[in-house]
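Listed in Swiss-Prot:
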- Lys27 to Ala: Reduced inhibition of KCNQ4 (MUTAGEN)
- Lys28 to Ala: No effect on inhibition of KCNQ4 (MUTAGEN)
- Asp29 to Ala: No effect on inhibition of KCNQ4 (MUTAGEN)
- Lys33 to Ala: Reduced inhibition of KCNQ4 (MUTAGEN)
- Lys34 to Ala: Reduced inhibition of KCNQ4 (MUTAGEN)
- Arg35 to Lys: No effect on inhibition of KCNQ4 (MUTAGEN)
- Arg35 to Ala: Severely reduced inhibition of KCNQ4 (IC(50)=104.7 uM) (MUTAGEN)
- Lys36 to Ala: Severaly reduced inhibition of KCNQ4 (IC(50)=117.5 uM) (MUTAGEN)
Amino acid sequence: MEKKIIFLVFLVALLALPGFISTEVIKKDTPYKKRKFPYKSECLKACATSFTGGDESRIQEGKPGFFKCTCYFTTG
């Protein structure tokens, strides 16, 4: 019984591994002209509309800069 549980845990981990490897995080800048230093929430919305068609769940992080936002998002 214990060997079956260990085997199932190993199998699930093995099946989940390609999903972690296949996602690529991309870093791109997008201009933000409404504010000199935008809020983080404004950067997340700007990144989502610029690169993912409004899908905020694919945005990892949005870092504010001087009239820009640095966006980290996943493909797929």
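Even glycines carry a Cβ here, placed using N, Cα and C.
Unsubstituted: the structure retains its original residues.
Here the features listed in Swiss-Prot are painted onto the structure.
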residue	record	Cβ within 10 Å
Lys27	mutagenesis position	11
Lys28	mutagenesis position	12
Asp29	mutagenesis position	13
Lys33	mutagenesis position	8
Lys34	mutagenesis position	8
Arg35	mutagenesis position	10
Lys36	mutagenesis position	10
Inter-residue C-alpha distance, Lys36 (mutagenesis position) and Asp29 (mutagenesis position) (nearest angstrom): 15
Nearest recorded site to Arg35 (mutagenesis position) by CA-CA distance, among mutagenesis positions Lys27, Lys28, Asp29: Asp29
Mapped DSSP class for Lys27 (mutagenesis position), helix or strand or coil: strand
Lys36 (mutagenesis position): secondary structure state under DSSP, collapsed to three categories: coil
Rounded Cα separation (Å) that holds between Lys28 (mutagenesis position) and Lys34 (mutagenesis position): 19
Between Lys34 (mutagenesis position) and Lys27 (mutagenesis position), the C-alpha gap once rounded to whole angstrom: 22
